[in-house]
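What Swiss-Prot annotates here:
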BINDING   Gly321, Pro322, Pro323, Gly324, Thr325, Gly326, Lys327, Thr328  ATP binding site
MUTAGEN   Lys327 to Ile, Arg or Thr  Does not complement a YME1 deletion mutant, for K327R no longer binds or degrades COX2. Probably has no ATPase activity
MUTAGEN   Tyr354 to Ser  Does not complement a YME1 deletion mutant, retains 20% protease activity in vitro, binds an unfolded hybrid substrate protein
MUTAGEN   Tyr354 to Ala, Cys, Ile, Leu or Val  Partially complements a YME1 deletion mutant
MUTAGEN   Tyr354 to Lys, Asn, Arg or Thr  Does not complement a YME1 deletion mutant
MUTAGEN   Tyr354 to Phe or Trp  Complements a YME1 deletion mutant
MUTAGEN   Glu381 to Gln  Does not complement a YME1 deletion mutant, no longer binds or degrades COX2. Probably has no ATPase activity
BINDING   His540, His544, Asp618  Zn(2+) binding site
MUTAGEN   Glu541 to Ala, Gly or Val  Does not complement a YME1 deletion mutant, for E541A stabilizes otherwise unstable COX2
ACT_SITE  Glu541  active site
Amino acid sequence: MNVSKILVSPTVTTNVLRIFAPRLPQIGASLLVQKKWALRSKKFYRFYSEKNSGEMPPKKEADSSGKASNKSTISSIDNSQPPPPSNTNDKTKQANVAVSHAMLATREQEANKDLTSPDAQAAFYKLLLQSNYPQYVVSRFETPGIASSPECMELYMEALQRIGRHSEADAVRQNLLTASSAGAVNPSLASSSSNQSGYHGNFPSMYSPLYGSRKEPLHVVVSESTFTVVSRWVKWLLVFGILTYSFSEGFKYITENTTLLKSSEVADKSVDVAKTNVKFDDVCGCDEARAELEEIVDFLKDPTKYESLGGKLPKGVLLTGPPGTGKTLLARATAGEAGVDFFFMSGSEFDEVYVGVGAKRIRDLFAQARSRAPAIIFIDELDAIGGKRNPKDQAYAKQTLNQLLVELDGFSQTSGIIIIGATNFPEALDKALTRPGRFDKVVNVDLPDVRGRADILKHHMKKITLADNVDPTIIARGTPGLSGAELANLVNQAAVYACQKNAVSVDMSHFEWAKDKILMGAERKTMVLTDAARKATAFHEAGHAIMAKYTNGATPLYKATILPRGRALGITFQLPEMDKVDITKRECQARLDVCMGGKIAEELIYGKDNTTSGCGSDLQSATGTARAMVTQYGMSDDVGPVNLSENWESWSNKIRDIADNEVIELLKDSEERARRLLTKKNVELHRLAQGLIEYETLDAHEIEQVCKGEKLDKLKTSTNTVVEGPDSDERKDIGDDKPKIPTMLNA
């Protein structure tokens, strides 16, 4: 047989691998091993031919230990020489060797044809050992891709002993003993593992030829079908879709439950009625509003009473009025009297930077109220979300109001839920919100009158220790225009001031101090004043006081002081004797004259060039009053009975010029009246100014005495530090040359 016929070319190997892809590991490994051993067989036969022809190969070199060196590579095997036969008969030796060579070639071909048969390999190993070629046994056994068995391992161990690799032979023997002991326990398992893995499974350094190695990898070309490609894309798209959905849902969950957006959820805004002890008896000064809300309480307590007669209570109640009049207190009292849950929110709590949060909070609030009906929903500062809509506004800006309108329409009239809103600007609310069917009942909570103020003062005075001289009625008459909150603050300020003075009770002087602080501002006792500035302030306030005292139709004088309060160096305060709901033209002119009194007094004393900027606030107030007379009250002869205040820009320039000129004329006329009166009352002006310099603060009765030149039973006082002004102040020496008023005597 020609050895070259069994050589396997790379092209043939590649084609076979492509055709037999399912059996790629076994077929590929067998072909590679057959190719390698075909090359070795060709050289082996050449060696035997040279030996038979009488040409001996060179002798092997021995190492220093005397043992023959053996290499597992093909080159070392080709150059090696088998040891001489041990028989002495040369002819017999030559015959046996020749026979052995022929048999070796035959057995090698059989072993190469069936590399997966351990029996064929064992027979070839035995023949090699008989021919004294142990190095070929070792080289072939260690070649990947050749089958092995315990018998082959024993022959391999014997070959290792012959070539002097005793340590490796001992390792093989130890592995055989281990395999035999495992076979005693489970023979089927041991035989199965031996047949499948062979010797190479017992040595980690050796690899399995069926799966290739890093040194000799298997090159594979796989042709995928259309179904495989489509299925792979579907798999990746499915995985990508699942991951995308999971990520989006996770992000949504995180954003909805983190601190940043957790506030978008409406918390439980209900108030435990057991902890709300506010009743209608605690609400004073607004009897009419309380009577309106008593109907709501009756409905919440017994709704069947109204259902039987077909009556329907309003779905919403709107409380309007100035700040501090008790709108929130009325809503709490309504819930306390009815004994139902009370939900409250401010109008500004609905909207945030995120779009849609306001509408969601409206829905959640009403859902909570429905689940705990009967209940009351109170929305304070309703104008924050219920303002008039503008077609130019963005859609998201109207979502909260639209949702509120829907919730109000969705209410059942017998559901036991009442919504109460409160606002200081009812004119700013959207008309759709206040129409019948929504906030269809409007309750005006106005400022208390004198009787209401007295009731409020009595209610708050129950909590403090009062002196016998305290009369709430007198305080009520002296505090017109004060709201319930301001009256409560007045009582508290008086009690605190009495404690600071170590008083055993709160008397009228403490209430007067608290009233002055609220009406005129806090005293600025630490302010440093020049003598000229203090004197100018005294004449300025004296001018106001003289005009208020001697002008027909002016509001009665309350107090005048040159003690700095708030932002003013001095103040002249007027209080009406009764609550006023309207004003006449004569009273408006009197207001103008009183405002002009301070400026004219400074002009009369110091000249026009030395008037101060303290007149600015007076002129602002006078201009506002004069403009209202012309544009709102119809008190102008030139303009006539026309209201110009609304849509001022829509009026013609001529009408507006006439109105402006009329305002200026009213102010000039008032200035002339004030100049005539102060010139006439010049003595009283100087007396009152001197009295203010000496006593700082004078009430209406004391002002009357000072103007008449009477002696005051009062200590002189100067709260602020007074220093000498600079020489550049032209007012410094003005008035010093005039004689002192002889009636102003030291107390």
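Just so you know, glycine gets a Cβ as well, placed from its N, Cα and C.
Although substitutions are noted, the structure shown does not include any of them.
Those same-chain residues not listed among His540, His544, Asp618 yet with C-beta within 8 angstroms of the centroid of the Zn(2+) site C-beta atoms are Glu541, Gly543, Thr572, Cys595, Gly597, Gly598, Lys599, Ala601, Gly614, Cys615. Among the recorded positions Glu541, Asp618, the residue whose Cβ has the fewest other Cβ atoms within 10 Å is Asp618.
DSSP assigns Gly324 (ATP binding site) to coil in the three-state reduction, placing it in neither a helix nor a strand. A Cα-Cα distance of 33 Å separates His540 (Zn(2+) binding site) from Pro322 (ATP binding site). Those residues of the chain, other than Gly321, Pro322, Pro323, Gly324, Thr325, Gly326, Lys327, Thr328, with a C-beta within 8 angstroms of the mean position of the ATP site C-beta atoms are Leu319, Ala422, Asn424, Val445, Ser483, Gly484, Ala485. Between the alpha carbons (Cα) of Pro323 (ATP binding site) and Asp618 (Zn(2+) binding site) lies a span of roughly 26 Å. For the pair Gly326 (ATP binding site) and Glu541 (mutagenesis position), the C-alpha distance works out to 36 angstrom.
Using a 10 Å radius centred on the Cβ of Pro323 (ATP binding site) and all shown protein chains, the other Cβ atoms total 9. Within 10 Å (C-alpha to C-alpha) of Lys327 (mutagenesis position) lie the following binding-site residues from Gly321, His544, Asp618: Gly321. Of Gly321, Pro322, Thr325, Glu381, all annotated as recorded positions, the residue with the shortest Cα distance to His544 (Zn(2+) binding site) is Pro322. Sequence-distant neighbours of Gly321 (ATP binding site) (same chain, 6+ apart, CB under 8 A from its CB) are Lys327, Asn424, Asn444, Val445, Asp446, Leu447. Closest to Pro322 (ATP binding site) by Cα-Cα distance, out of the recorded positions Glu381, Glu541, Asp618, is Glu381. Long-range C-beta contacts of Thr328 (ATP binding site), restricted to its own chain and to partners at least six residues apart, with a cutoff below 8 Å, comprise Phe378, Asp380, Ala422.
Rounded to a whole value, the Cα-Cα separation of Glu381 (mutagenesis position) and Asp618 (Zn(2+) binding site) is 33 Å.
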